[in-house]
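*Asks:* Sharing a structure here in structure tokens format.
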Amino acid sequence: MAAEVYFGDLELFEPFDHPEESIPKPVHTRFKDDDGDEEDENGVGDAELRERLRQCEETIEQLRAENQELKRKLNILTRPSGILVNDTKLDGPILQILFMNNAISKQYHQEIEEFVSNLVKRFEEQQKNDVEKTSFNLLPQPSSIVLEEDHKVEESCAIKNNKEAFSVVGSVLYFTNFCLDKLGQPLLNENPQLSEGWEIPKYHQVFSHIVSLEGQEIQVKAKRPKPHCFNCGSEEHQMKDCPMPRNAARISEKRKEYMDACGEANNQNFQQRYHAEEVEERFGRFKPGVISEELQDALGVTDKSLPPFIYRMRQLGYPPGWLKEAELENSGLALYDGKDGTDGETEVGEIQQNKSVTYDLSKLVNYPGFNISTPRGIPDEWRIFGSIPMQACQQKDVFANYLTSNFQAPGVKSGNKRSSSHSSPGSPKKQKNESNSAGSPADMELDSDMEVPHGSQSSESFQFQPPLPPDTPPLPRGTPPPVFTPPLPKGTPPLTPSDSPQTRTASGAVDEDALTLEELEEQQRRIWAALEQAESVNSDSDVPVDTPLTGNSVASSPCPNELDLPVPEGKTSEKQTLDEPEVPEIFTKKSEAGHASSPDSEVTSLCQKEKAELAPVNTEGALLDNGSVVPNCDISNGGSQKLFPADTSPSTATKIHSPIPDMSKFATGITPFEFENMAESTGMYLRIRSLLKNSPRNQQKNKKASE
């Protein structure tokens with residue numbers, strides 16, 4: 001491949017280089033056709049001359065186009081100007097390759113460049129190995145490839161097609177260390193991303209501000225100031241780390257300036273909170289069912305016609321979005337606080353019922369022409385819009401009745417619950433209400449396993465069930481009661497004749513969970529004093545024969561709920577006969593002996609005394625139709641074994657209702673607390689007990705008690 005291509009002197013092309021303005025216009029020779037005889041004699045007509053003239057003009061235009069194409073190729077082949085090299089043999093251009101618009105040149109362009117670069121590397125390696133090798137200095141000679149146009153193209157093709165078929169798309173000058181591309185590399189499928197070596201350039205941003213038009217000024221927002229110390233003004237540390245003494249006036253002034261600057265930089269939205277009330281005020285002018293003048297203009301309707309969406313609503317129904325706004329949803333949470341009331345209690349299945357949605361009928365929207373009658377003077381054009389006439393089921397009052405009947409309000413539901421509780425004789429709710437009306441003080445102390453007979457009573461008197469396996473060994477005779485005694489039930493009357501208000505307050509309506517350690521200790525001392533006084537008063541009394549106590553039984557709690565009702569002799573004898581096979585022998589001996597000085601007799605006497613006091617007001621004791629009495633006293637048999645009626649079973653009895661669920665429902669997955677570190681915990685409580693006395697909660701209690 002030759003180093004240069006020689007086309008001759010440039011002056012040869014100058015006669016063809018005329019500017020467009022200086023191009024002479026063809027002047028047509030006008031021939032006068034006055035005499036037809038002269039035309040025939042000369043043998044040359046006007047038609048032939050005009051045809052020759054047209055051909056000459058086409059030839060001139062074609063030569064000018066070829067001249068411009070040759071000039072462009074000559075500019076491509078000329079040596080680049082402005083490049084100065086020290087050694088033209090090594091530093092000058094190695095070769096120049098012209099890439100034509102051919103599929104082969106586009107496909108193998110990268111391989112051609114790699115071949116040239118490999119040649120340069122091979123030459124450099126040879127120079128390193130043999131420096132003294134003679135180099136060939138050839139004279140410049142014309143290129144072996146002649147840039148000629150393909151003359152096989154038909155002459156009928158236009159000049160424009162020839163240009164497109166033989167246009168140069170790339171011209172690369174290869175030097176030793178670099179290459180110079182004058183026209184650009186060819187693109188693969190005209191896509192620079194698919195062509196190797198092509199990268200989309202990334203330009204640096206020169207203008208950081210908006211360029212304004214002539215005569216206009218653009219207000220540029222102030223930049224947010226950098227945080228700095230409000231005390232000394234340094235940006236290296238914050239105010240909390242400032243070593244300088246604090247200047248309150250300067251700090252306040254700088255903080256205010258910083259906040260103002262931040263507010264201006266953020267368009268007065270710096271550290272502003274989002275409130276729902278602002279949204280309501282913002283869209284407060286929009287009301288459902290009310291069409292404003294702007295909306296009428298936007299819809300293209302007047303106040304003398306119904307909006308088109310009204311006719312569509314007749315087919316789709318009431319908008320579900322506004323129906324959602326009218327929902328009143330109950331949380332379904334039930335509060336078990338142990339208090340006797342119907343406000344925070346729920347029955348079985350009541351939570352699922354409360355989850356049903358209710359609606360506030362006052363929030364139903366009025367839509368004239370949909371759920372209320374169309375105003376007078378406004379026509380109903382439902383046929384034009386392809387809709388349906390007003391439906392009676394979509395009227396507001398009919399829709400409200402539908403919501404009321406299918407989605408009951410909370411008040412109606414609670415009323416139904418009360419009526420159902422009163423109508424069912426064996427429901428737990430009815431039993432609870434009866435116990436509340438009777439004012440039973442020990443209703444909360446009943447065991448959850450204790451049951452009462454159902455409405456269907458049997459003619460037989462109650463019988464004791466066989467004793468359960470003992471949890472703890474029975475206490476021997478003469479053993480004093482244990483140190484820990486349960487607190488008195490809620491509402492238990494005082495056990496001593498003393499009428500002091502302190503005693504009534506301690507044993508009154510104070511919840512045992514809210515008592516402090518000192519109050520519990522004081523209550524324990526009062527219980528012991530009451531037991532000692534009962535022992536001294538009833539030291540000469542004998543225990544009745546039919547007292548339901550075993551020889552080593554200990555009362556777990558006082559039994560104020562048992563009715564002291566007279567029992568016929570026949571019933572008594574029958575009861576004794578039924579009790580003999582099942583009651584242990586020690587029970588008969590102990591009941592006949594009647595030891596008055598033992599703790600069993602003391603507790604029995606105390607239970608009898610309280611029975612006599614509470615008999616007029618207690619209706620909880622289950623008096624059967626045949627006159628037998630079902631005791632409500634929680635009595636232990638053999639230490640911790642309860643005695644229950646014989647005919648008590650799940651099929652014939654209902655469990656006594658308690659507002660607090662059974663502990664077994666809360667004990668799943670709970671690890672029992674082992675009292676290993678109780679000494680440290682108790683000591684810590686005793687240390688901070690003085691601080692707890694002055695707590696706001698205790699101060700409120702003392703204030704209420706004093707009032």
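Positions of Cβ are set from backbone N, Cα and C atoms, glycine also.
So, quick note: what you're seeing has the original residues, none of the substitutions.
Note that the structure is predicted; figures quoted are calculated from it, not measured.
Listed in Swiss-Prot is the mutagenesis experiment L295 to E, annotated as follows: Impaired interaction with ZCCHC8; when associated with E-299. Annotation of the published mutagenesis L299 to E in Swiss-Prot: Impaired interaction with ZCCHC8; when associated with E-295; the original residue is retained in the structure shown. One mutagenesis experiment catalogued in Swiss-Prot, F309 to A, is accompanied by this note: Reduced interaction with ZCCHC8; when associated with E-313. Among the mutagenesis experiments that Swiss-Prot reports, M313 to E is described with the note: Reduced interaction with ZCCHC8; when associated with A-309. One entry in Swiss-Prot concerns the mutagenesis experiment T492 to A. Its note says: Impaired phosphorylation by GSK3. Under mutagenesis, Swiss-Prot gives D662 to A with this note: Does not alter RNA helicase activity of NEXT complex; when associated with K-666. As a published mutagenesis entry, F666 to K appears in Swiss-Prot alongside the note: Does not alter RNA helicase activity of NEXT complex; when associated with A-662. The note that Swiss-Prot attaches to the published mutagenesis F673 to A is: Does not affect RNA helicase activity of NEXT complex; when associated with A-675. For the mutagenesis experiment E674 to A, the note given by Swiss-Prot reads: Does not affect RNA helicase activity of NEXT complex; when associated with A-676. The note that Swiss-Prot attaches to the published mutagenesis F675 to A is: Does not affect RNA helicase activity of NEXT complex; when associated with A-673. Quoting Swiss-Prot on the mutagenesis of E676 to A: Does not affect RNA helicase activity of NEXT complex; when associated with A-674. Mutagenesis annotation in Swiss-Prot: I688 to E, described as Loss of RNA helicase activity of NEXT complex; when associated with E-692; the structure shown retains the original residue. What Swiss-Prot says about the mutagenesis result for L692 to E is this: Loss of RNA helicase activity of NEXT complex; when associated with E-688.
I'd like to know what surrounds each of these features in this structure.
*Replies:* Secondary structure at L295 (mutagenesis position), taken from DSSP and collapsed to helix, strand or coil, is helix. Listed in sequence order, the same-chain residues six or more apart from L295 (mutagenesis position) with CB atoms under 8 A from its CB number zero; the list is none.
Using a 10 Å radius centred on the Cβ of L299 (mutagenesis position) and all shown protein chains, the other Cβ atoms total 13.
F309 (mutagenesis position) has a Cβ environment of 14 other Cβ atoms inside 10 Å.
All protein chains included, M313 (mutagenesis position) registers 18 other Cβ atoms within 10 Å of its own Cβ.
Look at D662 (mutagenesis position): DSSP puts it in coil. Within 10 Å of the C-beta atom of D662 (mutagenesis position) sit 11 other C-beta atoms, taking all shown protein chains into account.
Reduced to three states, the DSSP call for I688 (mutagenesis position) is helix. I688 (mutagenesis position) has a Cβ environment of 9 other Cβ atoms inside 10 Å.
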*Asks:* Looking at the mutagenesis positions listed here (L299, M313, D662), whose Cα lies nearest to that of L692 (mutagenesis position)?
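*Replies:* Of the mutagenesis positions L299, M313, D662, D662 has its Cα closest to that of L692 (mutagenesis position).
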*Asks:* To the nearest whole angstrom, what is the C-alpha distance linking I688 (mutagenesis position) and F666 (mutagenesis position)?
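*Replies:* With the alpha carbons as reference points, the distance is 31 Å.
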*Asks:* Please report the Cα separation of L299 (mutagenesis position) and F666 (mutagenesis position) in Å, rounded to an integer.
*Replies:* 62
